[in-house]
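> The note that Swiss-Prot attaches to the published mutagenesis Pro21 to Arg is: Almost complete loss of phospholipase A2-like activity. One mutagenesis experiment catalogued in Swiss-Prot, His41 to Ala, is accompanied by this note: Almost complete loss of phospholipase A2-like activity. Here the residue is the original one, while Swiss-Prot reports the published mutagenesis Asp42 to Asn with the comment Almost complete loss of phospholipase A2-like activity.
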Amino acid sequence: MPPIKRQPRGWVLPGYRYLGPFNPLDNGEPVNNADRAAQLHDHAYSELIKSGKNPYLYFNKADEKFIDDLKDDWSIGGIIGSSFFKIKRAVAPALGNKERAQKRHFYFANSNKGAKKTKKSEPKPGTSKMSDTDIQDQQPDTVDAPQNTSGGGTGSIGGGKGSGVGISTGGWVGGSHFSDKYVVTKNTRQFITTIQNGHLYKTEAIETTNQSGKSQRCVTTPWTYFNFNQYSCHFSPQDWQRLTNEYKRFRPKAMQVKIYNLQIKQILSNGADTTYNNDLTAGVHIFCDGEHAYPNASHPWDEDVMPDLPYKTWKLFQYGYIPIENELADLDGNAAGGNATEKALLYQMPFFLLENSDHQVLRTGESTEFTFNFDCEWVNNERAYIPPGLMFNPKVPTRRVQYIRQNGSTAASTGRIQPYSKPTSWMTGPGLLSAQRVGPQSSDTAPFMVCTNPEGTHINTGAAGFGSGFDPPNGCLAPTNLEYKLQWYQTPEGTGNNGNIIANPSLSMLRDQLLYKGNQTTYNLVGDIWMFPNQVWDRFPITRENPIWCKKPRADKHTIMDPFDGSIAMDHPPGTIFIKMAKIPVPTASNADSYLNIYCTGQVSCEIVWEVERYATKNWRPERRHTALGMSLGGESNYTPTYHVDPTGAYIQPTSYDQCMPVKTNINKVL
């Protein structure tokens with residue numbers, strides 16, 4: 001029989017019916033959302049051709065609609081189709097669209113060609129429909145950063161993307177997506193930054209009221225910065241509850257930050273009146289220190305992190321750093337003239353100017369993006385229900401015997417160990433418990449101080465004056481004094497009072513362990529435990545209020561990294577994103593250094609992909625979970641529950657450790 005006459009299908013992607021050129025308008029039912037968007041795109045092209053226009057040579061409204069239709073589609077076809085027409089938008093002339101041509105002009109005027117990123121490193125809004133495969137595919141693979149990193153956080157100097165005045169460069173993103181392998185958190189905040197230090201670098205002396213305490217020398221800069229280093233910045237209380245109730249471990253994998261919808265305004269004062277005008281020519285300097293070339297800014301537990309509540313304005317903190325240990329270089333030796341050692345240290349004091357790096361200068365209506373990759377360990381959420389020394393069957397006799405020394409006598413005997421008391425090879429972790437904090441109450445000391453005292457320097461204070469206090473390295477040892485318990489302030493909003501939260505004893509049997517040694521008559525506590533073979537312990541349990549990471553110091557050698565607060569030690573955490581107002585000089589009759597008084601506000605969004613593992617258990621009994629039960633009441637009239645707002649708008653923050661929902665309290669693990 002003669003062959004069936006088939007209609008040509010066009011140059012479509014394999015498995016698709018419309019995603020490609022030259023296919024017929026009626027080629028069957030679209031296979032997915034990307035194919036359906038391509039079908040509508042083909043019909044729009046057909047109408048343009050009928051009107052006498054060539055849509056293949058010009059970027060047009062049909063192309064713009066196609067890109068918009070695929071903004072939430074992360075299938076392979078959607079990525080390829082969207083990428084193709086984004087390239088066309090950047091290089092092809094607009095088809096009778098002056099607004100689009102103006103946007104192209106801003107794109108080329110402000111883009112950084114050396115920092116172009118692949119499709120996979122672009123921001124990923126709209127993750128509510130993502131599957132595990134989609135989320136994995138959308139993670140950044142490579143970033144064109146100015147440094148070569150072998151994992152950890154990297155930052156790219158993304159091109160400034162302009163859309164002109166009155167054209168939005170992005171929408172507000174928020175919410176979280178939970179799946180079996182990945183969790184995606186999305187948050188947006190309104191930020192504001194102002195002129196710092198009159199555009200100058202200055203050295204400030206920070207003195208304490210305690211004369212024998214620590215003094216510091218700080219270099220303050222014209223720059224401010226963004227800090228995303230806290231779990232509460234990314235997880236709502238309900239999201240954190242779900243994460244800690246359903247997953248046995250998690251870790252960050254990729255982070256994308258977008259700064260957009262910039263509005264630069266000039267402050268004009270005329271007597272008692274103040275007006276705020278849009279300034280379309282002023283700019284802000286923005287760059288990311290992806291190679292960690294400047295002193296670290298995102299120290300754990302700082303108060304400058306992104307606000308918990310999405311409607312709160314984020315007032316960026318000024319960036320400053322310590323250039324030298326002040327007590328070692330204050331030139332108070334040799335009768336206050338300074339000795340050779342002090343001068344040698346002072347001569348080598350560094351001075352970091354952030355303007356010494358390439359960066360963008362963005363104007364009103366423009367935007368920029370930064371991408372980071374993480375290479376870090378997991379945060380484990382399982383608790384040990386028994387210590388490792390009880391990993392045995394207590395009904396089965398053991399062949400082990402022990403040597404027993406009789407009380408008050410040199411006589412000894414040998415006895416068989418009972419089945420329920422078998423010895424173990426597993427020892428508690430290392431730690432130090434033999435120190436206490438030095439008073440008085442106004443002192444800024446710590447239980448342990450690390451001091452650097454080069455020979456020849458003149459020291460006229462105690463150890464607190466030239467030492468650095470650090471959290472007691474307790475490993476998994478149980479706190480014997482209050483100094484060893486993690487504490488932090490949780491200030492109730494609007495009260496001005498400091499609410500002190502103290503970490504509770506852990507519910508995991510691989511934490512809060514103690515080592516005792518026998519002396520023939522009793523057992524005594526061992527306060528200092530060094531590192532030995534066969535020590536096993538769990539890391540400190542974190543809460544929603546904890547920092548995510550801490551930066552490892554660049555050192556030749558180090559032992560096992562186990563930060564006291566449970567944060568993740570990273571060689572390359574996300575680089576700090578710095579921002580400052582551009583200096584706009586104005587002429588004066590006296591030739592004084594004068595400039596326009598401006599500030600900048602805009603939106604900053606942060607999206608993090610978290611790798612997760614759901615828990616699986618053979619435990620028959622129900623387990624403990626974080627719930628709303630047990631939350632306290634506060635606020636005006638004392639009837640507003642935690643994580644809610646009272647009639648005055650004050651947000652009721654947690655007042656106890658359990659309300660912060662710590663990990664390692666719910667899911668049991670088999671050792």
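Going from the start of the chain as shown, residues are counted 1 onward.
Backbone N, Cα and C define each Cβ position, glycine as well.
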> May I ask which residues of the same chain, at least 6 positions away in sequence, place their Cβ under 8 angstroms from the Cβ of Asp42 (mutagenesis position)?
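The list for Asp42 (mutagenesis position) reads Tyr18, Asn23, Leu25, given in order along the sequence.
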> At the level of the C-alpha atoms, what whole-angstrom distance separates His41 (mutagenesis position) and Pro21 (mutagenesis position)?
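With the alpha carbons as reference points, the distance is 10 Å.
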> Which one of the mutagenesis positions (Pro21, His41) has its C-beta surrounded by the most other C-beta atoms within 10 angstroms?
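Going through Pro21, His41 one by one, the largest Cβ count within 10 Å is at His41.
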